[in-house]
Amino acid sequence: MSCKESPHVGASTTTVSSVAVHAGDSKIVIAVVKCGKWVRLQLAESQPNLLEIGSSQDETKKLLHDHELLLAKLKALEDRVWELLREADRTAEANKAQSQVYDAMAQTLGEAWATLVSMLERRRELLGLTSEFFQSALEFAIKIDQAEAFLQNPHEFESTEALQSLLLLHDRHAKELLERSLDLLNKSQQLTDFIEKFKCEGSTMNSELIQGAQSSCLKIDSLLELLQDRRRQLDKYLQQQRQELSQVLQLCLWDQQENQVSSWFQKAIRDLQEQSLGASLSDNRELICKHEDLIVKAKEWDSAVEKLKSQALGILLSKDLAGKEHLQLSNQKLNRLQEEFGRLMVERKAWLSMANDFFTSANKSFDVLGKVEAYLKLLKSEGLSLPVLAAKHEELHREIKDSTATALQKGRTLISQVDSCRSRVTGIHEMMGYIQNRVDCLTEQCTAHEEFARKRQQLATSVDDYLRKVEMSIQEIRPILATTLDVASSPSESEKILNKYLELDIQVKETAHALEAAAKIMTEKNELELNEVALLPLKVKWLEEELSTLGRSISCRSRILQTYVAFRKSSEEAEEQLQSLKEFYLTEIPWKDEDDAVVKCQSNSAERKWQLFLKKSFLTQDLSLEFLNLINMAKENEILNVKNEMHIMENIMEKQTNGREELSHLRVAWYLKAIEGKPAREQWEMFKEKLTKTTHSVKLLHEVLMPVSALDLGGSLQSTSDLRRRWIAMKPQLQQLHEDVQQITKEWEVLSSQGAPLKEKAEQLKDLVHLHRRQRERIQEYEEILYKTVQFHQVKEELVHLIKPRELELLAQPMELASSEEVQMQLGRSQERRAHVDHLHQLALTLGVDIISSVQQPNCSNISAKNLQQQLEALELESRSWSAQAKEHERVLSCSLEYCTARDEISELKESFKDIKKKFNNLKFNYSKKNEKSRNLKTLQYQIQQVDTYAEKIQALRKKMEKVNNKTSDSFLSYPSNKANMLSEAMEDLKKNVDDFDKVVTDYKMNLDLTEHLQEVIEECNFWYEDASATVVRVGKYSMECQTREAVDILHRQFNKFITPSVPQQEERIQEVIDLAQRLYGLEEGQKYAEKIVTRHKEILESITELCGSLVELKEKLMQGEVPKMNSDLEDFHDNCIDLLKGPGKDDQKTFSEERNEGQVQGADVLAVNGTREDGLPMDLRRTSSDKEDSAQGLILPEDTLSGEESECISSDDISLPPLPVSPESPLAPSDMEVEELTSSSALALHISGYRMHPGTGGLGKAQESALPSPIAFADGGHSKKDTFTSHFERPYPQLKAESSLASRGSAEMSTKLHINVKCPASMPHEVHDKALQQCSQARESTLEMQEKVHADSNVTKTQDRLHAALDVSPGLGSQPDTSESHQRRVGPQGNKKNSSAENSVVSLAGQAPHFSRLLSNVTVMEGSPVTLEVEVTGFPEPTLTWFKKGQKLCADGHLQVLHKDTKHSVFIPKVCEADAGLYVAQAQNSSGTLSSKAILHVTGNHGPPITRLNWIMLCIIYVSVSVIYWLLTR
C-alpha cells in the first residue's frame, strides 16, 4: 500500500517497521510506511503469490492449509492493531492540535488492516475454488479413462438385443462425458472470473499480482484444453463406433434376405458345375431341354436379386454406413453369384451345344471306320507287294485319321474347356475311348507303310553308320600319314613302326569293306526308288578316293618299312656269319699231323657257311637296292632324313662288301695253308683238277649268259622281275666261281714258287682268267641294265596306278564344294599328287635314258631296247599331257578357291553389315521407347555420339568392301560367267544396302542434330522466360517500395534497357523453334509443338506490358500523393507476376530442361546449407546491417545520383536486369556435356554477387572487383561439378521463394528458380554493350547448317566462349534484400505454426518418424575453401542426429564443427583438405524410426590465382573482339 497524496510536495516515504508472518511454506511481510505525517500498513511481500493456485489438487490443498495457518496467525495480531488504534484516539484527544493527523493515521491503519484481512480471506476462497476445480478435473479425467477403456475393450454380440444394449452403453458414456465436461467448464469459468475479479479489486493491483493471475489462468487453460482435447477425440470415436453399430443393426435384415437368395444361386451353381453333358446324342438332347427350363426359372430369381440390389443401393445412398464395406462386399458377393450363375448358364449352353456337335461327328466317324475295315479285309486277300501295299495302307491310315480327327478334336477341346470337373465329361471320355479303340484296332491292321518306312529308315541308318565309321577312320588315319615317316635307328623300332602301319593297312581294308557295304545298301535303296539318296553317291565317291589315297600311302610306307626291316635283319645276320667265318679262318689253322678226314670235315663246314654267307650277303644287297628304289619312288618329304638313311645304308653295304672281300682273302689263305703240307705232286694234281673244273664252269656260265643277251628290255614288269630274281639266285654261284678263279691264281703262284711244271697249263690258265674278266665286266653291265629296267617298269606301273584313276577326274568338271576349306584341301592334294607324278615321270625318263645309253655300249649290242625306246617316248608324251591336264585342273581349283574365298569374304561383310544394322535399329528402338522426360538433351547428345560411331563403322565397312572388290575384280575373267555374275550381284546388292543404310543413318543423324538444336533453342527461350519473369517480379516488388516519382522513373528506364533489346531476339528464337519443329514434324504437328512456347511468350509480353503500365500509373499517382492505393494495386500486380513466374514454366521445362533443373536443384540445396543464420538472412547482410542503418548514402547510378528522398527506393542497379542470357548451347556457350554445371553454378555465382552490393556498403568499383570471380577461376570452375561455386558464396536471399507458391512444394522445387542475371556494367558505354548484343544476335541468325557445325566444335573453343560469357557479367547483380521488418513479418507465421505443432505433440497418441525436410546433396569444392553440409530433420519425439564419415562417427574437433540449431543440423569445415573428401551420412533416429541421408564431398585442387582487380572496359573490348572473330570464322 502507498500513502495518499501529501500536501507537502517534497516529502519522502519511509518504512517505519515491518512484520513477517510464516505458516509452513507460506510467508507474508507487512510494512508500516510513513510519509510525512501520514502512516499506513502495506503488504510488502507474499510467498507464494496471492493468485498462485498450484499445479495439482494436492499442491492446492497444501497451499490452502498453509494459508489457513497464516490467516490464523494474522488474526492473533488483530487485537494489537485495534489497541494501537485506540491508543491513537487517546493521543489525539490529548493533543488537540494534531488531532487531525492522528485521526488520519487511525483511519488509514484501520482501512489497511481491513483490506489486508479481506485479501487473505479472498485468497482462501480462491484456493477453495481451485481445489474444487482440480477435483472436477480429476473426475472428468477418470471418466475419460473409463470411456477409453470401454472403447479399447472388444465388444462381441450375437444378436440384435446385445447390439441395442451396447448402443445404450455408448449413449450413457457420451452423456456422462458431456456432463463432466460442462461441470469442469463451469468450475474453470468460475475460477477464472474469481481470479480476474481478485486481480482488479481495490487499489492493490500490481505487476506481481498480474503475473500471478496470468500464470494461474494459463495453468487452468492448459489443463482444460488437454482434457477437452481428449474428450473431443473420445467423443468422436464414440460417435463413430455408435454409428457403425447402428449401421450393423440396419444390415442384419438385408443379410437375411441376401442369404436366402445366395443359397439358391449357390445350389444352382453347384448343380451346373456337377451335371454331366451326356453319354450319347439322345442323352445330350434331353439335357438341352432341361437347361431351357432352368433358364425360365432363373429369370424369377434374377428379379429378386435386382430388388435386393436396389435396397442395398438405397441404404448406401441414404446414410454414411460404418459397415458400408460389408454391405458392398455382400452386394458384390451377390453380384458375383449372379454373374457366376449367368456365366455358368452360358457356358453350359455352349458346352451342351459343343457336346451335341461332338456326338454327331462321332456317329459319322463310326460310319467311315466301318467302310475302312471292310476294305482292309479285301486287301489281305489280294497279296500285293510291300511298296504297293504300303501305299494302300498309308492312304487308309490317312483316311482313318481324317475321319476321326474332327470328332476327337472336338472332344479334346470340350474336355480342355470343362477340365475343372471331370464328372461332367465322363460320357465324352467314354465316347472318345470307343473311337480311339476302334482307330487303334484298324491302325494295327494298316502296318505295311510303317514297315516300309522302318526298313527305309534302317537302310538310311545303316548307310549313315557306315559312312560315319568311314569318316571317323579317315579322320584317325589322316593325321598319322600327315607326319613324315621315320624308319628309326634300330630294327626293333622299325618293326614297331611297321606293325603300326600294318594295323593301319588292316584298318583301311576294313574301312573299304564298310564303304562297299554302304554302297551295296545304297544300291538296295535305289532299287526302292528313294529320291532322297541322290546325293549319297557323290559322298561315297569322295570317300573312296580319300580312302584309296590313304591306302596307297600306307602301302607305300609299309613296303618301305618291310624292305628296311628285312634289310636290317639280313645285314645283321650276314654280319654274324661274316664274323663267324672270319673267326674260323683266323683261328682254325690246319695242322699237318691232323687226320685228312678231320681237315676235310672242317673244310666242308666252312664251305657251307661260306655259301650261306654269300646268299645272305647278296640278299642284303638286293634289299638295299629295293629300299633305295622305293625311296626314290616315294613322295617328296615322305621319309624323314632320306639322305641320312641312304648314307647309312650305303655305309652298311660298303662295309659288307669290304668284309666279303676280306673274308674271301682269308678263305684263300686258309685253303693254301691247308694244302701246304701236302706233297707237291698231289698239290699239282689237285690244281689241274680244279683248273679243269673251273674252266668248265666258266664255259657253262658263258652259255647261261647267252639268253640275256637276246633280252627285250621293253617287256613286262613280270618277265623282267622273274629274270632279275633268277639273276639274284645265280649271284652266289658267280661269286663262288670268282672265288675259285682267284684261288686257282693264288695256287698257281704258290706252285710256281715250288718249281712245278706249269708251262703246259699256263696258256689254259691265261685264257681262263681273260674269259672270266670279260664275263665279270659283262655281268656288271647286265646287272646294272637289269636293275634299272626293273626299276623303270616299277615306276611305270606306279604311274599307271596314279594316273589312270585320275584321268576321268581331270576330264570331268570339279565338284561344287561347300566351303573354301574343302577346296583348299582338294587343291593341296592335287598339287601334291601332281608333284609326285612329275617326280615319277622324271625318274622314269632318267632311268630310260640311262638304260638306252647302257644298251648302246659295245658289250650290249645284242640287247634290244627298241620297245623301251617307244615306251619312253609314249611315257614322255603322256607325262606332258597329264601334267597339262593336272595344271588345268589345279587352275580350276584355284579359281574355285578364289571364288569361295571371295564369297566367304562377301558373306562376312554381309554379316558385319547385318550386325551393324541390327545394333543401329536396336539403338533407334531403345531411344524411341524412352519417354519425353528421359529424352533430354544429355541423352540426345549421347545418342548422336552413338550414331557417329555407327557412321564410322559404315565407313570402315566401305573400305573393306573396296579392298574385296579390288581383289576380286581382277579374278572375274577367270571365273565361270555364272559365278562371276553371282559375286558381282552379291557385291552390288551389298553396296546398295550399305548405301541405303548409310543414307538412313545420315538422315537419322541430321534429324537428331535438328532435334538437338531445337531443344537448345527451346532451352534458350525458357531461360529467357524465367529471367524475364523473375525480373518482372523483382521490378514489381521494388516499385512497391519506391516513394518518389524519380525513383520509379529510374526503375522504369532500367527495366526498358533490359527488355527492349531482348524481346526481338526472343521472337527470333521462337521463329527458329517454329521452323525447326515444322521441318522435323511437319506443318501442323510443328505448329502444335511450338504452341506452348508461343503462348508463354504472349503471357510474358502481357506481363511486361502490364508492368510498364503499372509503373506509368505509379508515377502519376506519386505525383498526386496516392501512395496507399498505389501500393495495394502493385501488390495485386506483384501476386499476378508471381503466378506467371511459377505457372507456365513448369510444363515447358518437363520436356526440355529436366536435367538442367536437376542440376539447379542440387546447386541450390548446397547453397541453402552455407552462410545462413537462424533467422534465414545471409551472413554478409547481417554483417552490413549496421552500416545500412547508419549510412544514408545511396548507390551511384550510371546516369543519375539519387537524392535523400530517392534513396528510399532500392537502387535500380540492384534489380539485376540481364540482357539476353547466354544459353548453354549457343555459339558462345560451354560444351554440351557441361550444361548442368554452367547453368547452375554460374547462375548462382552471378546471382549471389548482387547480394554483396548494397547502397550503404561503399563505392561501386570496389564492390565490383571483389564480387566477380576471375576469368581463369570461372573457366576452371566450369569444368568442375555444379557445386563448386556453392562453397565460395553465401546462401542467396530467398526473397522469391517466400513470395511464390514454390515454398509449398519443398526445398527442391524452391531452388529451381535461380537464374543467370546479366546486365550492362556501369562502367561500360551503352554503345559498346549494344554493339556486343547486336553481334551476338547476328551470330545466332546464322544458317541452320552453320549452327550444326558450330555445335560440333571442340571443347577448347567452347571453353573460351564460356570465358567470354563470364566476362560479360556485371558484378552488381542480384536482388535487394528485404528490411528486417519485412523479414519478421515473413517469419512470424512459421513461428505460430511451430507453436501449434508443439501443442499438438502434447496430446498426440503416437509418435512421428524422422523426416528430412532438407536432404544432403553432393558437393565439389576447391581445396582450402569453406564448406557446410546441412540437413533439416523433423519428427516426434525430437530425433537425435548422428554424422558419419566413411562409416565412422564424426565428432567436432579443431578442423571441423558439428552444429545444431532447432531442427537444423550441419557440419562446417572452414578449410577443406583432400582428407575431408568422401561419403558423409546424416542418420536421424527416434523411438518411431530411423532415416538417413547421404552425400559425397569432392575436393579439387585450387589452380587459379585470384584476380584482385578487373578492367571492365578492357574485358568488354576483348569480349567483343573475340565474338566478332568467332562469328567471322564460323561463316
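The backbone N, Cα and C atoms fix where each Cβ goes, and this holds for glycine too.
Every residue here is the original one, so none of the noted swaps is modelled.
For the published mutagenesis THR91 to Glu, Swiss-Prot gives the following note: Not resistant to CDC20-dependent degradation. Around the Cβ of THR91 (mutagenesis position), 15 further Cβ atoms fall within 10 Å across all displayed protein chains.
Here the residue is the original one, while Swiss-Prot reports the published mutagenesis THR91 to Ala with the comment Resistance to CDC20-dependent degradation. The DSSP secondary structure for THR91 (mutagenesis position) is helix.
Secondary structure at ARG123 (mutagenesis position), taken from DSSP and collapsed to helix, strand or coil, is helix. Among the mutagenesis experiments that Swiss-Prot reports, ARG123 to Ala is described with the note: Induced abnormal dilation formation. Delayed radial migration with decreases of migration distance and speed. More resistant to degradation during the G2/M phase. Abolishes ubiquitination. Abolishes ubiquitinatination; when associated with 660-A.
Here Swiss-Prot describes ARG660 to Ala as a published mutagenesis experiment; the accompanying note says: Does not affect ubiqutination. Abolishes ubiquitinatination; when associated with 123-A. For the recorded site, ARG660 (mutagenesis position), the DSSP three-state label reads helix.
The domain 'Ig-like' annotation in Swiss-Prot covers 1410-1498.
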Residues near ARG660 (mutagenesis position) in space but at least six apart in sequence (CB under 8 A): LEU578, PHE613, LEU614, SER617
Distance, ARG123 (mutagenesis position) to THR91 (mutagenesis position) (CA atoms, angstrom): 35
For the domain 'Ig-like' (1410-1498), the number of residues DSSP places in helix, strand and coil: 3 helix, 57 strand, 29 coil
Mean of the pLDDT scores, which run from 0 to 100, over the domain 'Ig-like' (1410-1498): 85
